[in-house]
Amino acid sequence: MYSWKSKFKFGKSKEEKEAKHSGFFHSSKKEEQQNNQATAGEHDASITRSSLDRKGTINPSNSSVVPVRVSYDASSSTSTVRDSNGGNSENTNSSQNLDETANIGSTGTPNDATSSSGMMTIKVYNGDDFILPFPITSSEQILNKLLASGVPPPHKEISKEVDALIAQLSRVQIKNQGPADEDLISSESAAKFIPSTIMLPGSSTLNPLLYFTIEFDNTVATIEAEYGTIAKPGFNKISTFDVTRKLPYLKIDVFARIPSILLPSKTWQQEMGLQDEKLQTIFDKINSNQDIHLDSFHLPINLSFDSAASIRLYNHHWITLDNGLGKINISIDYKPSRNKPLSIDDFDLLKVIGKGSFGKVMQVRKKDTQKVYALKAIRKSYIVSKSEVTHTLAERTVLARVDCPFIVPLKFSFQSPEKLYFVLAFINGGELFYHLQKEGRFDLSRARFYTAELLCALDNLHKLDVVYRDLKPENILLDYQGHIALCDFGLCKLNMKDDDKTDTFCGTPEYLAPELLLGLGYTKAVDWWTLGVLLYEMLTGLPPYYDEDVPKMYKKILQEPLVFPDGFDRDAKDLLIGLLSRDPTRRLGYNGADEIRNHPFFSQLSWKRLLMKGYIPPYKPAVSNSMDTSNFDEEFTREKPIDSVVDEYLSESVQKQFGGWTYVGNEQLGSSMVQGRSIR
């Protein structure tokens with residue numbers, strides 16, 4: 001468990017920051033650096049950093065309101081559907097070309113971005129032909145007990161179902177497999193004798209051994225099997241998604257929780273694992289009680305139309321997964337919304353996950369779709385008093401425009417006479433900084449994976465003429481599967497063309513680029529410097545020019561040579577030399593992100609596959625489900641979630657500054673002022 005308190009220091013007064021968050025700095029209090037004037041802090045005897053051992057972010061002004069660094073993830077809300085008469089319609093499989101079917105652009109957007117928002121309802125009926133990628137034990141005693149704990153289909157007696165399966169088991173062909181010549185049930189037959197859901201003795205709780213996730217716009221629903229076997233699971237579930245961006249596909253991932261007692265002997269696992277690295281990874285996860293990823297699929301959806309009526313996109317459609325390990329029967333309906341204004345009353349408040357002088361952040365559930373989000377409430381009077389209206393509106397603008405799977409998306413924004421509200425995807429895998437602190441450093445493949453996803457996120461911002469300016473592990477979240485989610489856009493600079501320069505002194509001391517320290521003005525290339533610093537820190541545990549004394553650290557950034565530990569990867573070293581060039585015009589990425597993409601360090605990556613989240617992340621955060629709040633400080637989560645009443649009058653001229661705040665999936669809605677009611 002780690003503290004998230006430091007994430008909520010932004011937007012607080014200077015006195016609050018010093019009193020409550022002095023631990024965020026190195027041992028002693030460090031003043032924020034302004035206008036290129038650095039003040040020396042006291043030394044700490046230890047150079048090992050913790051989550052409280054970090055230089056503070058340098059804001060453009062003392063009163064900057066920077067978005068709260070919250071962890072969000074997707075909801076897994078589903079309801080039961082009993083319309084399970086799955087008819088056979090056309091089958092979709094991995095041979096379909098998504099580029100042709102769904103009109104995927106380089107950023108994953110559909111061609112028509114102007115159609116209205118709405119709700120997409122997915123009905124999941126059943127699965128078929130699922131197999132496991134490995135054989136299992138042939139022990140009848142183990143399999144009989146497992147079958148007896150399984151859940152039968154509706155209206156069928158469990159004893160008859162178990163007897164039928166046990167009878168089949170007695171006739172199944174046992175094969176001598178592997179170097180150990182072990183008697184095993186083949187992978188093709190194994191799934192027929194493992195229940196998809198079990199009920200432990202003395203318990204009425206269902207424990208699914210097979211489930212899959214449906215992801216749309218960083219919101220995730222978890223669909224768990226209710227009955228049947230892994231080969232033929234029954235689901236009968238409904239899940240509804242809010243559609244605010246017309247993305248061209250759904251991402252489906254299938255997972256299994258296989259009891260380790262079903263695996264072949266340790267000797268067999270070791271010998272076969274030496275021959276097949278992927279198989280060894282599967283065995284390692286099962287033996288560590290982790291879920292294994294079986295298969296995936298990207299289902300094309302066409303939401304680019306103008307219609308006020310509900311439309312069925314798929315009707316009892318069979319989806320064959322990419323690797324052919326099974327298929328799923330679904331229907332999908334889309335219903336355009338009426339673009340009615342939202343209010344806080346449209347959400348159930350679940351938990352407080354952060355607080356500050358600006359207001360609070362809560363985990364909420366949208367009442368109509370039952371999807372879980374993070375809602376950030378900001379008091380208007382606070383940001384007016386801090387002269388931060390422009391920055392806050394800019395933050396909302398960036399969040400509404402970004403279109404990248406590795407950036408936390410804005411789902412909605414709305415306002416009342418007293419407050420502004422952000423509704424964002426809820427991502428709960430924790431800060432990258434926490435995971436880096438816990439492990440010290442990452443291996444090469446893990447660091448490469450995170451760097452590649454961040455490269456896509458920064459490139460997406462640059463294409464929108466936005467400079468991020470504050471890349472660091474604290475501003476990077478992991479979703480429940482382990483993908484990157486970039487957050488905190490309070491220091492972004494908008495309307496920055498390729499050759500434009502700005503000279504605002506802001507960022508985080510360890511990550512400041514030389515041109516920023518010299519006050520020469522900087523371009524988008526400043527983000528590639530910070531990407532290099534982050535990659536170096538992930539591989540070594542510390543930023544390249546780190547020093548306890550801030551002025552000394554700045555001097556190192558400007559003058560000291562880049563040093564690498566012994567045995568450092570050659571391609572990683574060459575990439576870092578390019579990214580950490582002190583001359584921004586010679587820095588890798590100065591002429592565009594493709595310069596970085598084409599570097600040998602990423603030669604084994606398919607960028608198209610990466611953008612579609614087609615790679616299995618190297619690490620999956622330890623969260624029980626997509627609503628898990630264990631990565632948030634209990635000081636917040638224990639508090640009763642309420643939207644506190646604010647009795648603060650703001651004049652009409654002040655209220656007009658917040659015009660255009662509302663976002664429900666398009667930018668056509670203006671801002672209507674209705675006293676005492678929710679404001680659009």
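Positions of Cβ are set from backbone N, Cα and C atoms, glycine also.
Listed in Swiss-Prot:
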- Asp470: active site, proton acceptor (ACT_SITE)
- Ile353, Gly354, Lys355, Gly356, Ser357, Phe358, Gly359, Lys360, Val361, Lys376: ATP binding site (BINDING)
- 347-602: domain 'Protein kinase' (DOMAIN)
- 603-673: domain 'AGC-kinase C-terminal' (DOMAIN)
- Asp242 to Ala: Does not rescue the defects of the ORM1 and ORM2 double knockout mutant background including defects in LAC1 phosphorylation, endocytosis, and actin patches distribution (MUTAGEN)
- Asp488 to Ala: Catalytically inactive. Internalization defects (MUTAGEN)
- Thr504 to Ala or Asp: No phosphorylation; when associated with A-662 or D-662 (MUTAGEN)
- Thr662 to Ala: No phosphorylation. Reduced sphingolipid biosynthesis inhibitor drug myriocin (ISP-1) resistance. No defect in growth or endocytosis (MUTAGEN)
- Thr662 to Ala or Asp: No phosphorylation; when associated with A-504 or D-504 (MUTAGEN)
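Residues belonging to the domain 'AGC-kinase C-terminal' (603-673) score a mean pLDDT of 73 in the model. The Cβ neighbour count for Gly359 (ATP binding site), using a 10 Å radius and every protein chain shown, is 24. For the recorded site, Thr504 (mutagenesis position), the DSSP three-state label reads coil. Restricting the recorded positions Lys355, Gly359, Val361, Asp488 to those with a CA within 10 Å of the CA of Asp470 (active site, proton acceptor) leaves Asp488, listed by sequence position. Put simply, Asp488 is the one of the mutagenesis positions Asp242, Asp488, Thr504 whose Cα lies nearest to the Cα of Val361 (ATP binding site). Between the CA atoms of Gly359 (ATP binding site) and Asp242 (mutagenesis position) there is a gap of 25 Å. All chains included, 22 other C-beta atoms sit within 10 angstroms of the C-beta of the residue listed as 'active site, proton acceptor'.
For Lys355 (ATP binding site), other Cβ atoms within 10 Å of its Cβ number 18. In the structure as shown, the Cβ atom of Ile353 (ATP binding site) sits within 10 Å of 30 other Cβ atoms. Across the structure, Thr504 (mutagenesis position) and Lys355 (ATP binding site) are spaced 28 Å apart at their Cα atoms.
Across the structure, Ile353 (ATP binding site) and Asp488 (mutagenesis position) place their CA atoms 16 angstrom apart. In this structure, the CA atom of Asp242 (mutagenesis position) is 23 Å away from the CA atom of Asp488 (mutagenesis position). According to its DSSP assignment, Asp488 (mutagenesis position) is coil. There are 24 other Cβ atoms within 10 Å of the Cβ belonging to Asp488 (mutagenesis position). Taking the Cβ of Val361 (ATP binding site) as centre and 10 Å as the limit, one finds 30 other Cβ atoms among all the protein chains shown. The two recorded residues, Asp488 (mutagenesis position) and Lys355 (ATP binding site), have Cα atoms 15 Å apart. Counting neighbouring Cβ atoms within 10 Å of each of the mutagenesis positions (Asp242, Thr504), the lowest count belongs to Thr504.
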